[in-house]
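Engineer: The structure follows.
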Amino acid sequence: MDPMELNNVSIEPDGDSCSGDSIQDSYTGMENSDKDAMNSQFANEDAESQKFLTNGFLGKKKLADYADEHHPGMTSFGMSSFNLSNAIMGSGILGLSYAMANTGIILFIIMLLTVAILSLYSVHLLLKTAKEGGSLIYEKLGEKAFGWPGKIGAFISITMQNIGAMSSYLFIIKYELPEVIRAFMGLEENTGEWYLNGNYLVLFVSVGIILPLSLLKNLGYLGYTSGFSLSCMVFFVSVVIYKKFQIPCPLPALDHNNGNLTFNNTLPIHMISLPNDSESSGVNFMMDYAHHNPAGLDEKQVAGPLHSNGVEYEAQGAEKCQPKYFVFNSRTAYAIPILAFAFVCHPEVLPIYSELKDRSRRKMQTVSNISISGMLVMYLLAALFGYLSFYGDVEDELLHAYSKVYTFDTALLMVRLAVLVAVTLTVPIVLFPIRTSVITLLFPRKPFSWLKHFGIAAIIIALNNILVILVPTIKYIFGFIGASSATMLIFILPAAFYLKLVKKEPLRSPQKIGALVFLVTGIIFMMGSMALIILDWIYNPPNPNHH
């Protein structure tokens with residue numbers, strides 16, 4: 001018997017697709033369950049495989065205790081909501097302001113609400129399919145629906161999503177660790193030293209911290225890291241809201257061509273500190289002055305609107321500081337993939353469901369409603385206030401945008417440190433299921449081997465580092481993974497599994513028609529987004545010096 005598989009699930013009619021009937025009421029033959037569990041081929045699997053099968057939410061309990069799906073869940077409603085919220089929240093929140101800048105406020109809100117609602121509907125389909133299909137494992141549902149191709153499709157989608165998450169975390173290390181070091185050393189700008197090079201730093205962190213943690217057989221700190229990561233993101237959103245009211249618009253002395261602060265190597269650099277309500281920090285802009293002229297401006301240009309503090313604002317500043325409500329450009333194509341990437345939690349829904357106390361589909365759907373709604377509010381706040389801080393100059397990784405405004409700021413430094421610690425500790429957690437899936441696929445029924453354990457981890461980390469070093473910006477990770485694997489996990493696979501496995505509803509029923517429309521919508525989203533992103537790569541090639 002496969003673990004977490006519902007061998008004896010009845011398929012009695014269930015008129016309410018979110019029925020409150022507990023899934024465990026459907027079991028028969030419970031007297032043989034302990035014997036079946038002990039005879040399971042998975043009973044002797046290594047601890048890492050046990051953790052993967054439940055995605056880390058079952059702690060240190062033996063797999064045999066969970067081999068049958070009739071076991072009662074022990075996780076409270078509140079903790080299940082917290083676990084799912086943490087599964088949703090990730091690095092995608094850092095790219096939402098960029099998405100808003102390239103869609104406009106109103107269009108972004110419409111898209112955000114749409115993706116959130118579709119994610120909830122996807123969870124509904126997944127929970128219904130899990131009961132009818134008799135399994136709480138995503139890959140197993142794929143195998144039951146479409147055989148080996150379905151299993152491989154689910155495996156590839158989940159693995160790609162995890163690799164994308166790993167890469168985005170390493171990108172954050174690449175972006176933010178140099179800024180933290182620069183702040184601690186009191187440097188006003190990146191001097192180009194090796195210890196300020198993000199490519200070197202991400203390699204050092206990967207080899208010195210991430211790889212050793214990935215070699216552990218169990219990740220006992222998982223629970224602590226989950227809570228810490230979510231707390232970091234709440235702190236991040238709070239600081240983004242607070243800083244919006246400190247950053248002036250337009251930003252002083254911006255170069256008219258590229259929107260960056262102008263530096264002139266032939267002129268001395270002076271620091272302008274604008275008034276700030278914070279007692280511990282100021283908003284610092286690096287300015288060049290020659291005879292009190294702003295950087296890069298000649299005598300004729302100085303005739304422009306120069307303020308008494310020597311800071312010149314752009315002539316078109318008022319227009320640049322007006323929020324846009326509808327925007328369409330080549331980068332708008334990244335919006336839906338970024339949102340899809342931010343809302344993916346579906347591989348974690350089933351393990352959390354399996355551990356929910358007094359579980360039922362209705363109760364798990366309520367958990368999903370609360371978690372996704374809470375993340376929706378956080379995403380909207382982060383995107384809106386991040387966008388209103390920088391408008392069109394916002395970057396694809398929001399934290400990095402503050403680097404051109406602040407040379408040093410205590411609150412931002414704390415956010416950067418917290419986020420860096422969180423993502424560094426999260427990378428090994430994401431790596432574990434990737435490695436276990438690869439081992440299960442390539443070396444089925446083989447005993448645990450430290451050589452495979454180490455070698456596969458090293459290869460995965462090496463490939464992700466190469467990806468992070470070669471790919472110029474995190475938006476390509478958000479865009480490609482969001483358009484491919486995230487769309488598969490949210491739209492295509494749940495709908496396809498539902499159409500194939502739920503037999504009691506006729507093909508022309510409203511439920512099946514809705515699932516079919518959902519499937520077609522997902523395919524259109526994936527193909528359209530991928531096509532637009534590829535066109536953007538062709539006609540707007542990335543700047544190799546980006547970041």
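Each residue, glycine too, has its Cβ placed from N, Cα and C.
Per Swiss-Prot, the features are:
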type    : residues      : note
MUTAGEN : CYS18 to Ala  : No significant effect on alanine uptake
MUTAGEN : CYS232 to Ala : 40% decrease in alanine uptake. Significantly decreases alanine transporter activity. Does not affect cell surface expression
MUTAGEN : CYS249 to Ala : Abolishes transport activity
MUTAGEN : CYS321 to Ala : Abolishes transport activity
MUTAGEN : CYS345 to Ala : No significant effect on alanine uptake. Does not affect alanine transport activity
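Could you place these features in context, so I can see how deep they sit and what lies close by?
Structural biologist: Counting every protein chain shown, the Cβ of CYS232 (mutagenesis position) has 20 other Cβ atoms within 10 Å. According to DSSP, CYS232 (mutagenesis position) sits within a helical segment.
In the three-state DSSP scheme, CYS321 (mutagenesis position) is classed as coil.
Its Cβ placed at the centre, CYS345 (mutagenesis position) has 25 other Cβ atoms within 10 Å.
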Engineer: For CYS232 (mutagenesis position), identify the closest of the mutagenesis positions CYS249, CYS321, CYS345, judging by Cα separation.
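Structural biologist: Ranked by Cα distance from CYS232 (mutagenesis position), first place goes to CYS345.
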Engineer: Could you round the CA separation between CYS321 (mutagenesis position) and CYS249 (mutagenesis position) to a whole angstrom and send it over?
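Structural biologist: The Cα atom of CYS321 (mutagenesis position) is 6 Å away from the Cα atom of CYS249 (mutagenesis position).
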Engineer: Please give me the CB contact count at 10 A for CYS249 (mutagenesis position), counting all chains in the structure.
Structural biologist: 16
Engineer: Between CYS249 (mutagenesis position) and CYS345 (mutagenesis position), what is the CA-CA distance rounded to a whole number of Å?
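Structural biologist: Cα of CYS249 (mutagenesis position) to Cα of CYS345 (mutagenesis position) measures 37 Å after rounding.
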